[in-house]
Structures are given as structure tokens and as C-alpha cells.
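> Submitted below is the structure of interest, expressed as C-alpha cells.
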Amino acid sequence: MAAAVTAAVSLPYSNSTSLPIRTSIVAPERLVFKKVSLNNVSISGRVGTIRAQVTTEAPAKVVKHSKKQDENIVVNKFKPKEPYVGRCLLNTKITGDDAPGETWHMVFSTEGEVPYREGQSIGIVPDGIDKNGKPHKLRLYSIASSAIGDFGDSKTVSLCVKRLVYTNDAGEVVKGVCSNFLCDLKPGSEVKITGPVGKEMLMPKDPNATVIMLGTGTGIAPFRSFLWKMFFEKHEDYQFNGLAWLFLGVPTSSSLLYKEEFEKMKEKAPENFRLDFAVSREQVNDKGEKMYIQTRMAQYAEELWELLKKDNTFVYMCGLKGMEKGIDDIMVSLAAKDGIDWIEYKRTLKKAEQWNVEVY
């Protein structure tokens with residue numbers, strides 16, 4: 001920490017110590033300190049008394065520049081008590097009839113009033129009241145559309161929502177409040193929106209980056225937003241020339257979300273987009289093990305590890321929390337071959353914004 005010294009020196013008018021003294025401000029570099037007395041200094045052969053004030057100056061603050069597209073990002077523009085009220089424009093089931101559960105893709109109007117970015121989330125406040133007679137609390141959902149929306153006019157926002165229905169320990173069928181509210185919405189219905197929120201999952205700025213996306217189920221939402229911007233849109237300030245590699249894990253092939261869209265992207269940019277599905281109830285690896293997302297990744301383990309050593313590789317993980325441990329297990333053994341502690345290395349990646357996780 002830098003120090004600044006201001007010295008006030010009291011000197012007699014002459015060499016006589018009986019004469020009055022005067023105080024002068026003297027530059028520190030002109031002072032010669034005498035060992036015989038901490039209070040005395042000599043200036044041009046004259047002895048005087050010094051009073052010095054030492055102040056410290058805080059070091060200049062280092063401004064951290066994010067590697068992500070965070071310029072002018074907006075968060076929490078709309079709160080639960082004053083949400084934005086949009087309308088449902090489109091609500092379509094995107095899973096097959098034999099899929100274990102329903103997933104819906106929905107588009108809401110925003111009229112440009114909810115300025116979100118790829119990788120952010122919005123909150124939804126479902127209609128009605130809870131068992132205590134209070135309004136329902138908001139639920140957060142990852143945005144499934146790019147910043148300009150599915151219609152390309154920056155006036156809509158899209159979600160990918162799985163209908164939650166389960167049987168509790170008492171044998172009662174329980175329906176998730178918000179997911180069922182959303183999946184049942186009809187075009188024209190009003191929907192209360194909060195946010196946008198989140199900076200963890202923002203896209204990298206570098207258009208030449210390697211972006212590895214690991215998603216399960218509706219965790220595909222932020223990656224759809226990334227990939228639309230990369231391959232379906234034209235931007236003057238962004239043209240993706242790197243590698244986007246998507247791993248998507250689902251239980252059945254009828255649960256593969258946005259499959260046709262992703263295949264079109266791969267056809268359009270085969271050198272820049274790689275696509276790998278892991279269908280756990282239908283596929284197995286060469287050991288006969290079910291094909292979970294980490295099982296599929298293990299087939300490319302060495303290649304993935306080499307990519308993770310580069311400072312322009314960014315990993316994004318979104319979906320079920322269970323996949324995180326499976327992926328760590330793969331990386332632990334790979335890193336160990338190079339004498340690297342994976343958990344410590346992952347901390348380094350997180351600090352560098354290269355390992356980004358949003359699981360539930």
C-alpha cells in the first residue's frame with residue numbers, strides 16, 4: 001500500500017536556539033534524519049523539529065473484466081409485487097405421447113419490456129392463492145429463447161417447462177402449482193413475469209470460444225438460447241466461429257427436446273456444432289451400462305480433457321443435480337493422469353468463469 005508523507009518542520013530564524021521559531025512545509029526528499037534524535041532533522045546544516053503525518057492511499061482498484069456477454073445487462077427490472085403482465089402467444093407440447101411426462105414450449109409477449117440475455121431466467125407468479133390464502137410465490141425458469149426471441153422482434157420470451165405430477169407417500173396425486181399453471185395456459189391468457197435474473201449462465205464474449213453444454217431434460221433451455229444466437233441468427237457484433245458441443249441426456253427418444261432444430265444447426269454448420277444424445281432407457285455403452293450424459297461424455301473423455309486445458313473453453317451445465325457427480329467422477333481420473341487435482345482445478349475454472357453450473 002502506498003504511503004504519502006507530509007512534513008511540517010519548525011526552524012529557528014537563526015542559529016541561535018533562543019530566537020523565535022517558524023514552521024515551514026518541506027518536501028520529504030529534502031529531510032535528513034539524525035540518529036541521535038527522532039525529533040530532529042537537519043536541513044542545510046540547520047537543526048529543527050519535525051512533525052510528520054503519514055497517510056496511506058488504497059491501491060487503485062483493479063476492475064475485473066468478465067469473459068461473458070454482460071455489458072448493460074438488466075436484472076430484477078420486475079418484482080413479484082409489480083410484475084410485468086404478458087400474454088401467452090403459443091403453448092405446444094414438445095414430447096411424444098409415450099414420453100415419461102409432458103414438456104411444453106411456450107412463448108409470451110413482452111413488447112420489449114423484459115430485456116433479457118441468453119442464459120438468464122425469469123420468474124413466473126402463478127394465478128391463485130396458496131393454502132394460507134396468500135398469493136403463490138414465484139418460480140424461476142431458464143429462458144429458452146435468444147435475446148431477440150423466437151419471432152426475431154425482441155418482443156417475446158420463451159420457456160421450456162415440464163409438467164410436474166407425482167404421487168406422494170400417502171398415495172395422493174400432487175401437481176406442481178406453477179408448472180401445471182404454465183402447461184395449461186391457452187393463447188391469450190395473461191401471465192405475470194418477474195426478472196430477468198442471473199449472470200452465471202451468460203454466453204462467452206469470445207466468438208471463437210469452445211462452448212461445451214451439458215443438459216438434462218428441460219435443462220436444455222439456456223442452450224437452445226445460445227445455439228439460436230450462434231447458428232440461426234445474424235448479428236453485426238457477433239458471429240460464432242468457435243466450437244459448440246451439446247450433450248443432452250433424456251430417458252427416451254420421445255423425450256428429446258428440439259431435436260429437429262439441433263439437427264438443422266448441425267447440417268448448417270457441421271464444423272462448428274457437435275451434437276451427442278444420451279438416451280438412458282434405450283441406449284447402453286459397450287459395457288452394457290445405461291447411457292446417461294456422463295456415460296456418453298466418457299466416450300470422449302480424453303478429447304474433453306484436452307479442451308478443458310485451454311483458456312477459451314467454457315463449460316455450462318444445466319439440469320438435474322445428479323449429473324454433476326457423474327461428470328466429476330470422469331474428470332477426477334482424467335486429471336489425475338496429468339498429476340492434477342480435479343476439484344482444485346475446477347475451482348480455478350470457476351474463478352475464470354469457464355465452469356458454470358445451474359442445477360436443481
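Including glycine, each Cβ sits where the backbone N, Cα and C put it.
Substitutions noted, but not modelled.
From Swiss-Prot, for reference:
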BINDING   Arg139, Leu140, Tyr141, Ser142, Cys160, Val161, Lys162, Tyr166, Val177, Cys178, Ser179, Thr218  FAD binding site
BINDING   Ser142, Lys162, Thr218, Val250, Pro251, Ser280, Arg281, Lys290, Gly319, Leu320, Glu358  NADP(+) binding site
DOMAIN    81-203  domain 'FAD-binding FR-type'
MUTAGEN   Tyr360 to Trp  Results in a 2.2-fold reduction in kcat for the diaphorase reaction
MUTAGEN   Tyr360 to Ser  Results in a 22-fold reduction in kcat for the diaphorase reaction
MUTAGEN   Tyr360 to Phe  Results in a 2.0-fold reduction in kcat for the diaphorase reaction
MUTAGEN   Tyr360 to Gly  Results in a 302-fold reduction in kcat for the diaphorase reaction
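Tell me what's around each of these sites.
DSSP gives Tyr141 (FAD binding site) a strand state.
DSSP assigns Thr218 (NADP(+) binding site) to a helix in the three-state reduction. Sequence-distant contacts (6 or more apart, same chain, Cβ under 8 Å) of Thr218 (NADP(+) binding site) comprise Thr103, Ser142, Cys160, Val161, Lys162, Leu257, Gly319.
The average pLDDT the prediction assigns to the domain 'FAD-binding FR-type' (81-203) is 96.
There are 10 other Cβ atoms within 10 Å of the Cβ belonging to Tyr360 (mutagenesis position).
Tyr360 (mutagenesis position) carries neither a helix nor a strand DSSP state and counts as coil.
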> Please report how many Å separate the Cα atom of Arg281 (NADP(+) binding site) from that of Tyr360 (mutagenesis position), as a whole number.
21
> Going by Cα-Cα distance, pick out whichever of the binding-site residues Arg139, Tyr141, Val177, Ser179 is nearest to Glu358 (NADP(+) binding site).
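With Cα distances computed to Glu358 (NADP(+) binding site), the winner among Arg139, Tyr141, Val177, Ser179 is Tyr141.
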> If you count other Cβ atoms within 10 Å of each one's Cβ, which of the binding-site residues Cys160, Val177 has the most?
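Answer returned by the neighbour count: Cys160.
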> Which one is it: of the binding-site residues Tyr141, Ser179, Pro251, whose Cα lies the shortest distance from the Cα of Tyr360 (mutagenesis position)?
Tyr141
> Let me know the most crowded of the binding-site residues, choosing from Ser142, Ser179 and counting other Cβ atoms within 10 Å.
Ser142
